[in-house]
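Peer 1: Handing you this structure, nothing more for now.
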Amino acid sequence: MGGNKRAYYAVARGRNTGIYSTWDEASDQVKGYGGNRYKKFDSYEAAQEFCRTEGSRYSSSSGPYRRSTTSYGYSPYSSSSSNYSARHSDKYRKKISRSYSTEKDIEIFSNDTHEKSIACSDRQVVYADGSSLRNGKKGAVAGCGVFFGNDDPRNISVPLAGEEQTNNRAELQAIILALENTSGDLTIRSDSNYSIKSLTTWLPKWKKNDFKTSNSQPVKNLDLINRASDLMSDRNVSLEYVKGHSTDYGNQQADMLARRGASE
């Protein structure tokens, strides 16, 4: 039992600060980054303290901040209002922050690009994925996967409930499961552009258009979209796009969990 002791890799200064479960993940954030600060710990609490003390010694705005994903950052807004609260200059899109890079970064526990002052350990990152076997065909079966980390008991692998066994519904439900099984600041990484855009770019427009698409058709999967939106309404949540079926370890694990759920 002693040989499987869990390690925590704290990155107090790097491309994306946070606490990582493997060295491969952490090293991507510090290799080639001038003035990096990182250390391995046997406990989450010690890694957390390192991030707080070492991270506070440096300006959060110094040095490059690069990531390969597209990040959609949420700040809390009132669920009773049809309008999203603002973060940037536009009425709606200031709730959405995007950052791009050609450099590949993988699974992270990071601060949102607009909230780097938050202690790195206060935000967790999970991967969510959905899978539908025979998607769009008769007899399709779908599953949802949420990956928290290697051997993490919180990892989720379940079949998709309901009659509609589509990939899009599985992707949305996976995000819902990630939200329902966490608390506090959260980053969800997904390879579903549909899910991310539904909850960010498109939802404000749909609300103004009586939940109709640009072609005046009813919005599909609105039950899941509204559920996810409600769960995000009182939390600081970021949705980050990662390329599916690539070398991203976290996405691979979430996909495996989703496929397993579809096979149950």
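Every residue gets a Cβ built from N, Cα and C, even glycine.
This is the original sequence, none of the listed changes applied.
What you are looking at is a predicted structure, and each value in this text was computed from that prediction instead of being measured.
Per Swiss-Prot, Mg(2+) 1 binding site is recorded for Asp129, Glu171, Asp191. Summarising the annotation, Swiss-Prot assigns Mg(2+) 2 binding site to Asp129, Asp255 and lists sequence analysis as the type of evidence. As annotated by Swiss-Prot, domain 'RNase H type-1' applies to 120-263, with the evidence given as sequence analysis. Among the natural variants in Swiss-Prot, Asp129 to Glu has the note: In strain: 912. The residue drawn here is the original one.
How buried are the listed features, and what sits near them?
Peer 2: For Asp191 (Mg(2+) 1 binding site), the Cβ neighbour count at a 10 Å cut-off comes to 21, with all displayed protein chains included.
Residue density at Asp129 (variant position): 32 other Cβ atoms are found within 10 A of its Cβ, drawing on all protein chains shown.
Residues of the domain 'RNase H type-1' (120-263) grouped by DSSP class, helix first, strand second and coil last, total 59 helix, 35 strand, 50 coil.
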Peer 1: Which one of the binding-site residues (Glu171, Asp255) has its C-beta surrounded by the most other C-beta atoms within 10 angstroms?
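Peer 2: Neighbour-count leader: Glu171.
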Peer 1: For Mg(2+) 1, what surrounds Asp129, Glu171, Asp191 with a Cβ no more than 8 Å from their Cβ centroid?
Peer 2: Ala128, Gly130, Ser131, Ala170, Ala174, Ser190, Ser192, Ser195, Gly244, Asn251, Ala254, Asp255, Ala258
